[in-house]
Amino acid sequence: MYSWKSKFKFGKSKEEKEAKHSGFFHSSKKEEQQNNQATAGEHDASITRSSLDRKGTINPSNSSVVPVRVSYDASSSTSTVRDSNGGNSENTNSSQNLDETANIGSTGTPNDATSSSGMMTIKVYNGDDFILPFPITSSEQILNKLLASGVPPPHKEISKEVDALIAQLSRVQIKNQGPADEDLISSESAAKFIPSTIMLPGSSTLNPLLYFTIEFDNTVATIEAEYGTIAKPGFNKISTFDVTRKLPYLKIDVFARIPSILLPSKTWQQEMGLQDEKLQTIFDKINSNQDIHLDSFHLPINLSFDSAASIRLYNHHWITLDNGLGKINISIDYKPSRNKPLSIDDFDLLKVIGKGSFGKVMQVRKKDTQKVYALKAIRKSYIVSKSEVTHTLAERTVLARVDCPFIVPLKFSFQSPEKLYFVLAFINGGELFYHLQKEGRFDLSRARFYTAELLCALDNLHKLDVVYRDLKPENILLDYQGHIALCDFGLCKLNMKDDDKTDTFCGTPEYLAPELLLGLGYTKAVDWWTLGVLLYEMLTGLPPYYDEDVPKMYKKILQEPLVFPDGFDRDAKDLLIGLLSRDPTRRLGYNGADEIRNHPFFSQLSWKRLLMKGYIPPYKPAVSNSMDTSNFDEEFTREKPIDSVVDEYLSESVQKQFGGWTYVGNEQLGSSMVQGRSIR
């Protein structure tokens with residue numbers, strides 16, 4: 001468990017920051033650096049950093065309101081559907097070309113971005129032909145007990161179902177497999193004798209051994225099997241998604257929780273694992289009680305139309321997964337919304353996950369779709385008093401425009417006479433900084449994976465003429481599967497063309513680029529410097545020019561040579577030399593992100609596959625489900641979630657500054673002022 005308190009220091013007064021968050025700095029209090037004037041802090045005897053051992057972010061002004069660094073993830077809300085008469089319609093499989101079917105652009109957007117928002121309802125009926133990628137034990141005693149704990153289909157007696165399966169088991173062909181010549185049930189037959197859901201003795205709780213996730217716009221629903229076997233699971237579930245961006249596909253991932261007692265002997269696992277690295281990874285996860293990823297699929301959806309009526313996109317459609325390990329029967333309906341204004345009353349408040357002088361952040365559930373989000377409430381009077389209206393509106397603008405799977409998306413924004421509200425995807429895998437602190441450093445493949453996803457996120461911002469300016473592990477979240485989610489856009493600079501320069505002194509001391517320290521003005525290339533610093537820190541545990549004394553650290557950034565530990569990867573070293581060039585015009589990425597993409601360090605990556613989240617992340621955060629709040633400080637989560645009443649009058653001229661705040665999936669809605677009611 002780690003503290004998230006430091007994430008909520010932004011937007012607080014200077015006195016609050018010093019009193020409550022002095023631990024965020026190195027041992028002693030460090031003043032924020034302004035206008036290129038650095039003040040020396042006291043030394044700490046230890047150079048090992050913790051989550052409280054970090055230089056503070058340098059804001060453009062003392063009163064900057066920077067978005068709260070919250071962890072969000074997707075909801076897994078589903079309801080039961082009993083319309084399970086799955087008819088056979090056309091089958092979709094991995095041979096379909098998504099580029100042709102769904103009109104995927106380089107950023108994953110559909111061609112028509114102007115159609116209205118709405119709700120997409122997915123009905124999941126059943127699965128078929130699922131197999132496991134490995135054989136299992138042939139022990140009848142183990143399999144009989146497992147079958148007896150399984151859940152039968154509706155209206156069928158469990159004893160008859162178990163007897164039928166046990167009878168089949170007695171006739172199944174046992175094969176001598178592997179170097180150990182072990183008697184095993186083949187992978188093709190194994191799934192027929194493992195229940196998809198079990199009920200432990202003395203318990204009425206269902207424990208699914210097979211489930212899959214449906215992801216749309218960083219919101220995730222978890223669909224768990226209710227009955228049947230892994231080969232033929234029954235689901236009968238409904239899940240509804242809010243559609244605010246017309247993305248061209250759904251991402252489906254299938255997972256299994258296989259009891260380790262079903263695996264072949266340790267000797268067999270070791271010998272076969274030496275021959276097949278992927279198989280060894282599967283065995284390692286099962287033996288560590290982790291879920292294994294079986295298969296995936298990207299289902300094309302066409303939401304680019306103008307219609308006020310509900311439309312069925314798929315009707316009892318069979319989806320064959322990419323690797324052919326099974327298929328799923330679904331229907332999908334889309335219903336355009338009426339673009340009615342939202343209010344806080346449209347959400348159930350679940351938990352407080354952060355607080356500050358600006359207001360609070362809560363985990364909420366949208367009442368109509370039952371999807372879980374993070375809602376950030378900001379008091380208007382606070383940001384007016386801090387002269388931060390422009391920055392806050394800019395933050396909302398960036399969040400509404402970004403279109404990248406590795407950036408936390410804005411789902412909605414709305415306002416009342418007293419407050420502004422952000423509704424964002426809820427991502428709960430924790431800060432990258434926490435995971436880096438816990439492990440010290442990452443291996444090469446893990447660091448490469450995170451760097452590649454961040455490269456896509458920064459490139460997406462640059463294409464929108466936005467400079468991020470504050471890349472660091474604290475501003476990077478992991479979703480429940482382990483993908484990157486970039487957050488905190490309070491220091492972004494908008495309307496920055498390729499050759500434009502700005503000279504605002506802001507960022508985080510360890511990550512400041514030389515041109516920023518010299519006050520020469522900087523371009524988008526400043527983000528590639530910070531990407532290099534982050535990659536170096538992930539591989540070594542510390543930023544390249546780190547020093548306890550801030551002025552000394554700045555001097556190192558400007559003058560000291562880049563040093564690498566012994567045995568450092570050659571391609572990683574060459575990439576870092578390019579990214580950490582002190583001359584921004586010679587820095588890798590100065591002429592565009594493709595310069596970085598084409599570097600040998602990423603030669604084994606398919607960028608198209610990466611953008612579609614087609615790679616299995618190297619690490620999956622330890623969260624029980626997509627609503628898990630264990631990565632948030634209990635000081636917040638224990639508090640009763642309420643939207644506190646604010647009795648603060650703001651004049652009409654002040655209220656007009658917040659015009660255009662509302663976002664429900666398009667930018668056509670203006671801002672209507674209705675006293676005492678929710679404001680659009």
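Note: Cβ is positioned from N, Cα and C throughout, glycine not excepted.
Annotation of the published mutagenesis D242 to A in Swiss-Prot: Does not rescue the defects of the ORM1 and ORM2 double knockout mutant background including defects in LAC1 phosphorylation, endocytosis, and actin patches distribution; the original residue is retained in the structure shown. Taking the Cβ of D242 (mutagenesis position) as centre and 10 Å as the limit, one finds 23 other Cβ atoms among all the protein chains shown.
The annotation domain 'Protein kinase' is assigned in Swiss-Prot to 347-602.
Around the Cβ of K355 (ATP binding site), 18 further Cβ atoms fall within 10 Å across all displayed protein chains. According to Swiss-Prot, the feature ATP binding site maps to I353, G354, K355, G356, S357, F358, G359, K360, V361, K376, an assignment based on sequence analysis.
What Swiss-Prot says about the mutagenesis result for K376 to A or R is this: No kinase activity. ATP-binding defect. Internalization defects. Using a 10 Å radius centred on the Cβ of K376 (mutagenesis position) and all shown protein chains, the other Cβ atoms total 24. Secondary structure from DSSP puts K376 (mutagenesis position) in a beta strand.
Look at Swiss-Prot and you will find D470 tagged as active site, proton acceptor.
Record note (Swiss-Prot) on the mutagenesis of D488 to A: Catalytically inactive. Internalization defects.
According to Swiss-Prot, the mutagenesis experiment G490 to R carries this note: Reduced sphingolipid biosynthesis inhibitor drug myriocin (ISP-1) resistance. Defective in growth and endocytosis. When Cβ atoms from all protein chains are considered, those within 10 Å of G490 (mutagenesis position) total 26, not counting its own.
Under mutagenesis, Swiss-Prot gives T504 to A or D with this note: No phosphorylation; when associated with A-662 or D-662.
The Cβ of T504 (mutagenesis position) has 17 other Cβ atoms within 10 Å, all protein chains considered. Secondary structure at T504 (mutagenesis position), as computed by DSSP, is coil. Among the sequence features in Swiss-Prot, the mutagenesis site T504 to A, D or E is noted as follows: Reduced sphingolipid biosynthesis inhibitor drug myriocin (ISP-1) resistance. Defective in growth and endocytosis.
The domain 'AGC-kinase C-terminal' annotation in Swiss-Prot covers 603-673 and rests on sequence analysis. Taken together, the residues in the domain 'AGC-kinase C-terminal' (603-673) have a mean pLDDT of 73 on the 0 to 100 scale.
Annotation of the mutagenesis experiment T662 to A or D in Swiss-Prot: No phosphorylation; when associated with A-504 or D-504.
Quoted from Swiss-Prot, the note on mutagenesis experiment T662 to A is: No phosphorylation. Reduced sphingolipid biosynthesis inhibitor drug myriocin (ISP-1) resistance. No defect in growth or endocytosis.
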So among D470, D488, G490, T504, all listed as recorded positions, which is physically nearest to V361 (ATP binding site)? Use the C-alpha atoms.
D488
Three states by DSSP: which one describes G359 (ATP binding site)?
strand
D470 (active site, proton acceptor) versus G490 (mutagenesis position) - Cα distance in angstrom:
9
Cβ proximity for G359 (ATP binding site), under 8 A, sequence spacing 6+, ordered by residue number, returns K376, A377, I378, R379, Y382, K419
Among the recorded positions listed here (D242, D470, D488, T504), which has the Cα closest to the Cα of I353 (ATP binding site)?
D488
Distance check, please: Cα of T504 (mutagenesis position) against Cα of D242 (mutagenesis position), rounded to an integer number of angstrom.
38
Quick check: of the recorded positions listed here (D242, D470, D488), which one has the Cα closest to that of K355 (ATP binding site)?
D488
Within 10 angstroms of the C-beta of I353 (ATP binding site), what count of other C-beta atoms is obtained when all protein chains are considered?
30
Between D488 (mutagenesis position) and D470 (active site, proton acceptor), how many Å separate their Cα atoms?
8
